[in-house]
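According to Swiss-Prot, the protein carries these features:
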BINDING   HIS83, HIS182  heme b b562 binding site
BINDING   HIS97, HIS196  heme b b566 binding site
BINDING   HIS201  ubiquinone binding site
VARIANT   SER16 to Asn  In strain: Isolate IZEA-6137
VARIANT   ALA122 to Thr  In strain: Isolate IZEA-6137
VARIANT   GLY194 to Ala  In strain: Isolate IZEA-5339
VARIANT   LEU234 to Phe  In strain: Isolate IZEA-5326, Isolate IZEA-5381 and Isolate IZEA-5561
VARIANT   THR238 to Ala  In strain: Isolate IZEA-3303, Isolate IZEA-5326, Isolate IZEA-5339, Isolate IZEA-5381, Isolate IZEA-5561, Isolate San Rhemy and Isolate SI-91.4
VARIANT   MET257 to Thr  In strain: Isolate IZEA-2887, Isolate IZEA-3303, Isolate IZEA-3383, Isolate IZEA-5326, Isolate IZEA-5339, Isolate IZEA-5381, Isolate IZEA-5561, Isolate IZEA-6137, Isolate JS3032, Isolate JZ665, Isolate JZ835, Isolate San Rhemy and Isolate SI-91.4
VARIANT   ALA295 to Val  In strain: Isolate IZEA-2887, Isolate IZEA-3303, Isolate IZEA-3383, Isolate IZEA-IZEA-5326, Isolate IZEA-5339, Isolate IZEA-5381, Isolate IZEA-5561, Isolate IZEA-6137, Isolate JS3032, Isolate JZ665, Isolate JZ835, Isolate San Rhemy and Isolate SI-91.4
Amino acid sequence: MTNLRKTHPLMKIVNSSFIDLPAPSNISSWWNFGSLLGVCLIIQILTGLFLAMHYTSDTMTAFSSVTHICRDVNYGWLIRYLHANGASMFFICLFLHVGRGLYYGSYMYLETWNIGVLLLFAVMATAFMGYVLPWGQMSFWGATVITNLLSAIPYIGSDLVEWIWGGFSVDKATLTRFFAFHFILPFIIAALAGVHLLFLHETGSNNPSGLCSDADKIPFHPYYTIKDILGVLLLILTLTSLVLFSPDLLGDPDNYMPANPLNTPPHIKPEWYFLFAYAILRSIPNKLGGVLALALSILILAVVPFLHTSKQRSMMFRPFSQCLFWILVADLLTLTWIGGQPVEHPFIIIGQLASILYFLLILVIMPITSLFENNLLKW
């Protein structure tokens, strides 16, 4: 008799995705982040659900309801900080996951990669709207500044902004709709993640060497299930340490002041995971130019597969490309630092140089270096 897990209509889907799935025998811990992102999403949906039970999306009571959650709800402080810091862990895993894809040439699976770029946009939109909900000073002014960027779109800009606001400023209508979208988007993200996996399992995983691994596959369970569980334990250890020892480490003190439209904070800045894009936005003195650069800083990922000029897929055996990759990482860290600094000398020029280098590396320097490496190998 055939095993039930191979015949049952529901169980055979799970079986072919997580148990009997043929996986390359040499994938490293950099391949753990997909499953960690799944765990992050589950944590965010669960903690978010419990927060939504006590939160009120009204400008008069939003701030108080968050205070009430932290003070009066059983373990409300824990749920709130798990959710806030869970977002940071989510983005750390996301950036490492994307970095892995860039380093090992996983972007050659076009459908999987494009769904991934779409997922990145969806997660960023969700995080932005979630940051507005506590209705602190940074929530309000962050929402005002970022939504106002859309007014740079020619002809329809100002109408579009008022349509998103639901009025002539960020107010009750804005908060209510942001809460509604913040609630529904994670479920859309979960569905997209399913499609992401579906496309991945059409081709199978890439591996560090970038070579075809059909000749050497091992079953996903028990090898990679155990490996993933180790990753999950480390993720939970990091998250709980952050939540229990320094829950406000990554937050902004300004957000502990209720939103006040009459008082602008001295430095308006988003959460740390948006700072690199924010720095690129600020480095261009023109409003429309800044908005375009902001959008392109993420959209550029969709262009990467078409800029792959190397005869090798992975960077594992390409030392020059490796150097450039780590320069790109250092550049992104520099942009993240600049995004959190005030707009004054020398931060302005550093931000502008780092922004130029970011686009130059991806669009020009890395493709040319790949051609040079092909030449060295007489390919």
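Heads up, the Cβ atoms here are built off N, Cα and C, so glycines get one too.
Original residues fill every noted site, and no substitution is shown.
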In whole Å, how far is LEU234 (variant position) from GLY194 (variant position) when you measure between their Cα atoms?
24
Which secondary structure state does DSSP assign to HIS97 (heme b b566 binding site), in the simple three-class scheme?
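Once the DSSP labels are grouped into three classes, HIS97 (heme b b566 binding site) ends up as helix.
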Out of HIS83, HIS97, HIS182, HIS196, HIS201, which of these binding-site residues is nearest SER16 (variant position) by C-alpha distance?
HIS201
Work out how many Å separate HIS196 (heme b b566 binding site) and MET257 (variant position) at their Cα atoms, rounded off.
40
I need the nearest neighbour of HIS182 (heme b b562 binding site) among the recorded positions HIS97, HIS201, LEU234, THR238, ALA295, using C-alpha distances.
ALA295
Tally every other Cβ atom lying within 10 Å of the Cβ atom of THR238 (variant position).
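Cβ-Cβ neighbours of THR238 (variant position) within 10 Å number 14.
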In whole Å, note down how far the CA of MET257 (variant position) lies from the CA of HIS97 (heme b b566 binding site).
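Cα to Cα, HIS97 (heme b b566 binding site) and MET257 (variant position) are separated by 35 Å.
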Any idea what DSSP makes of MET257 (variant position), helix, strand or coil?
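The residue in question, MET257 (variant position), is coil (DSSP, three-state).
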Distance check, please: Cα of ALA295 (variant position) against Cα of THR238 (variant position), rounded to an integer number of angstrom.
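That separation, Cα to Cα, works out to 31 Å.
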Highest Cβ count within 10 Å among the binding-site residues HIS97, HIS201: which residue is it?
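Ranked by Cβ atoms within 10 Å, first place goes to HIS97.
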List the Cα distance (Å, whole number) between HIS83 (heme b b562 binding site) and THR238 (variant position).
14
